Each structure stands twice: as structure tokens, then as C-alpha cells.
Amino acid sequence: MSSGYSSAPSVSHTSSDTDLNRIDSYDDGAEETTDEQRMCGLSELVTSCLTSSRLKAIDEEDEEENCNDIEIVGLSKTTTKVKRSKKVLSCPIVSSSTKKENGNAAPFLKSSQFTDVPPTIRFYTKGTKVTKPARKIQARLTWCHNSLLPIVMRQTLAASHFTVVDESLFYVGYWGRHLKSAQYRALQPHQKVNHFPGAFHIGRKDRLWMHIRKQQERFEGEFDIMPFTYILPTDRQELLKYLETDASRHVIVKPPASARGTGISVTRKPKDFPTTATLVAQHYIERPLTINRAKFDLRLYAYVPTFEPLRVYIYDQGLVRFASVPYSHSVSTISNKYMHLTNYSINKLAEADGVANKPVPKWTLHHLWEHFDEMGVDREKIQREIEEVIIKAFISTEKPIREHMSRFLEQEFICYELFGIDIILDEDYKPWLLEVNISPSLHSGTPLDVSVKAPLAKDVLNLAGVYVPPSFDKLSDADYSTRPRNGRKNREQLIKEASWVAAYKDQLGVIDNRIFKRLTPEDTRALVEFEDELERIGDFKLVFPTAHTSHYQKYFAETIYMNILLQQWQIAQEDDRSIGINRLEQLCRQKHMQSDQETSF
């Protein structure tokens, strides 16, 4: 074979969602295996025999209103345990739905593009009729109950036949509070959780600023993405000196780990800067952009499936949050929280407090872009600059997060995270990062919220790539070798990584397609995961890495092999993705991901 990357042979695919739909009509006892194999070459993970175990359900009304269509199992004073049967049955992936039902129902599974890579579960918004999987698979479609699990997420899970269960029971997924670091060690390969250990490095306002400040010192003038911030009480004297030089200066004081407007104030009074409590004080942007004379900020949503290699997606939709009363530069108004703060949790009370004669407005992000178009504003430039701010924020914090993960997480693929990014525009349309939230609220109190957050919940779960879990008796020895990124690196991989990182440094950040001459099993897993992920992207947009983001590599605290591999892959794939995809498919057909041997091309 030729050693050139561009000469990879073309391989046709027989796997498709149509194949999956066709399997949906098989009976529980069907012996047909050809279509299952053709579907996507399912691994032992989902083709293994299934036990006849069932979760014992109890009738319990959900603690949140409007969720009575979602069953919660095991929430009684006496914990309900999973009963296991010694009898093993042979059954297919999906249930014996009738052909008529399948014709009207959306598919339950999303096939991989690649042989021997299992499919992922499809998620939908409320009201979508979805093909039911086999009963014994549906028994394992369980999600951990948590008080932070929002209604739109519950409804999305219910549409795909998931049951919400007590945390003491077997569960596949978790969406809730950030876990304690040590809890990540107990997670199993079949589980998915919505946080990374160490995410506080970007979610805490003090940590985020510390990391951005380091980047400002390394790259002067290139990381002015966040208003200057003081960490109190350490920086108290520096803050007082800043305020003394100009009587019009103010700062926004916030607790470092709060959300939804808790504990926020705009001030310049020394008494508001305690000498003991930990707070952050951020330069106040005195000339913000206003719409209809009101100050506003943006809530955007960023999704990160992995920090090695770092990948960042931004959701196409978002929220625009307004202050309740017209903005004024007057110092005398500085204490008016309804004028200077844009948190919806604060401003929704303005009408009841008598300071506004109507409910505070809220726009979608699309509404804002339409407004800019009508005003003749270059909104594409603003969007590019916002993307740059978000990318730089994640690059600033990725090293400490990776280091924290390495201590507490054996398999990175079990984690994913949705971040709430708060951005404000000044009067020159420059975007400024205010903070990053690691648990952005998906609770939806208005139809506008539902229109944004319900599709978001669905797209997040699809992008996360939730697999059908193995049977209860197979959990300890399930074969995850065909899953992307199994967390292990052999000597061959380590040697290749070290040599290419050294070459990258020697060539001053230049890399070429020779990095693809030999793809190791670990390389293949990472690229297969990425290509399948792009097939589930929904309304997210990949902003890093792309074919045009190689200039960001210099900002990383250290050169990571997987980052440069994926960056170069994006450059090589720009004109024709099918070439690389066909090569990966050939490797999958050769069971390369299960091999410890390197394949030469």
C-alpha cells in the first residue's frame, strides 16, 4: 500500500439508520443475526445475551410538577433492589414493535459510521413517538434521580424510554450536581455523567481569572477576554488603589462559586470588601451596549466532550437577558440592581417590587442576531469574536482540569459537560467574558425558555453518545475495546506521542500529514469517536478544533499529542472528509482498535 494519507482506499458502507429501523420489527425470540451485524457490526457490548432481570417499579409522583409522565423507581423508604435471574435469554437489540408502529415511530438507535462500533441511543424532545427497544433492554435504560434534573431533560429521557431511578440502583446516566472528586473513581464504563472532575477550574470565578491572568502574562495583549478581576481578600489593597484614582470607578463583587445572581453587588465602598471572606471584584463595564436603553447580557451554551483532545462546541441558540429599567451612567444609580444587573433571577422580581410596569423581557439569541441585521451591525464578526473568547477560556483552563482528571478518572469517555457562558458586549460591540457556569440552569419557566432548552437537552444527550448498557451479569467483563478512548495507552502509543510532540516543538508548531502514516489503535479510537460525534451534532457548532484554528495551539500550556493529531486531521479533512472516514472504516474492519499492533499504510 502507498504510505500517503491521501491515497487511502475507498470503502463503501452498508451501515445506515435504515438498517436500524428494519431491525426494529424483529420479534424478541428472532434468531436472525445478519442484519444486526450489518447494522454496524455491534460489539459484545450490545449483542451479548440479555438477562431476564427487571427493575421493580413503584408508583411515586415526581417531586417536580408536570413530570407525572416519568416514572421514578426505588424512591421509597425501603430501597428497591435489582433482582437478577439466573436464566439467560437470547434476544435482539430492539423490541417486537409492529411494522406499522415502526413506520410512524422515530428510530431508537443511531448507527456508527464504522464497523464494530456500537450504536448510540437517540434522544428526542417531548411528544416524539420513538420505537421501543426490547423489554429486557428497556429495563436497563435507567437514569439517576437528582433534584437538579430539569423537566426538559426528564421529558427527553422519557421519550427514549428511560426510567428515572434512585441513585442506589443500576443507572446509565447522571445529570445533576458536580460530584466530589473521589466519587468519579467509582463510576463504571457503561455510565455517563455530566461533569468532569476539576471543572471548578473554569467554573469558579477566582480560578478562572487566575488561569486567564497567567495567559495574559504569557501572551501580552492576546487574552483581554475578561474584565480585570481582584481576588479578595488577597488583592484588597490593589483594588482600593484602583478605586482611589477615579471616583467614577466601580466593581461588581461576587462570591467565587455562586450562580443566579446570589450575593452580587455593584460598589466602590471599602466596607464592601471584607478582609476575611473570599470574594471576587470585577471591573465594571461602564459603557455597555444597550437595546431599548436597557443593559443586557448573553447566555450561551458550550459543550465539551473531552479535554484530551480538547473539543469545544457552541450551541446555535441561547438567551438574551435584560435589566428591568433603562440604563444610566449616573453614579447615583449605581445601587439600583434592576438597572445594573442582568440576572433573570433578580430582574423577574422588578415588576412585583414596583420598579417596572411589565415583566422583564427575554430574547432568544436568534432574535438578537436579527436585531443586529436590521441595525446593519456586522453580527458575523461579533460571533467570531465570541467564539474566540470561549476558545481561549477553555485553553486557559484545560491543563489544570486535565491534571485533576488524571488523578480521579480512569476512563474519560464517561464524562461530558455543558457549560453556561455569560458574555456582555460593550458599546463598541466587543464581547467580554463575565463567568462560566458548570451547572447552567435548564429549568424552563416560560415558553421562550422551553423553545431553547428542550432542543438543547436533546442535542446534549445525543452528542454525549449514550450506549445501550450491557446486561447486569456482563457489567464486570463487558468488552469496551471497540468504544473510543478506552483510557489505556501502550508503549507503542507513548513512543509515537513523544516523538511527534518533540517534532512539533522542533518545527516551531508546524505539523504535516506524516502524522497519519501510522495510526495506532488509540489514534483510531480518538478519530472514530470524533467522526461519529460530528454525525450527532444537532444544532451545536464545532468551534475547536477546525481547519482554521491551528493558531490557537501556541496558547496551550503544554503540547498534547492528541490536540495536534486532531488539529491536523481537521486540516487534512477540510476538502473531502470521505477520504479519512474511509481509511478509518478500513481499520475498523481489520479490528485495528482491538489490536496492540500498529498498522502501516
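From the backbone N, Cα and C atoms, a Cβ is placed for every residue, glycine too.
Residue density at H283 (ATP binding site): 17 other Cβ atoms are found within 10 A of its Cβ, drawing on all protein chains shown. The ATP binding site annotation in Swiss-Prot covers K254, R260, G261, Q282, H283, Y284, I285, K295, F296, D297, T342, N343 and is backed by similarity to another entry.
If you look up Swiss-Prot, you'll see R260 marked as protein binding site, on the strength of similarity to another entry.
Proximity of E435 (Mg(2+) 2 binding site) to non-local residues of its own chain (separation of 6 or more, Cβ distance below 8 Å) is seen for K205, L208, K254, D422, given in sequence order. The feature Mg(2+) 2 binding site is assigned by Swiss-Prot to E435, N437, with similarity to another entry given as support.
Residues or ranges marked as domain 'TTL' by Swiss-Prot on the basis of sequence analysis: 138-476.
Quoted from Swiss-Prot, the note attached to the mutagenesis of T446 to A states: Impairs increase in tubulin glutamylation levels in sensory cilia in response to starvation. Has no effect on basal tubulin glutamylation levels in sensory cilia. Secondary structure at T446 (mutagenesis position), as computed by DSSP, is coil.
Where Swiss-Prot documents T446 to E as a mutagenesis experiment, the accompanying text is: Increases basal tubulin glutamylation levels in sensory cilia.
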Local Cβ density at I285 (ATP binding site) - other Cβ atoms counted within 10 Å: 18
Using Cα positions only, nearest of the recorded positions to N437 (Mg(2+) 2 binding site) (H283, I285, F296, T342, T446): T342
Proximal but sequence-remote residues of the same chain as T446 (mutagenesis position) (Cβ under 8 Å, at least 6 apart): K362
Listed binding-site residues (F296, T342, N437), ranked by Cβ neighbours within 10 Å, top entry: T342
Count of other CB atoms lying within 10 Å of the CB belonging to K254 (ATP binding site): 22
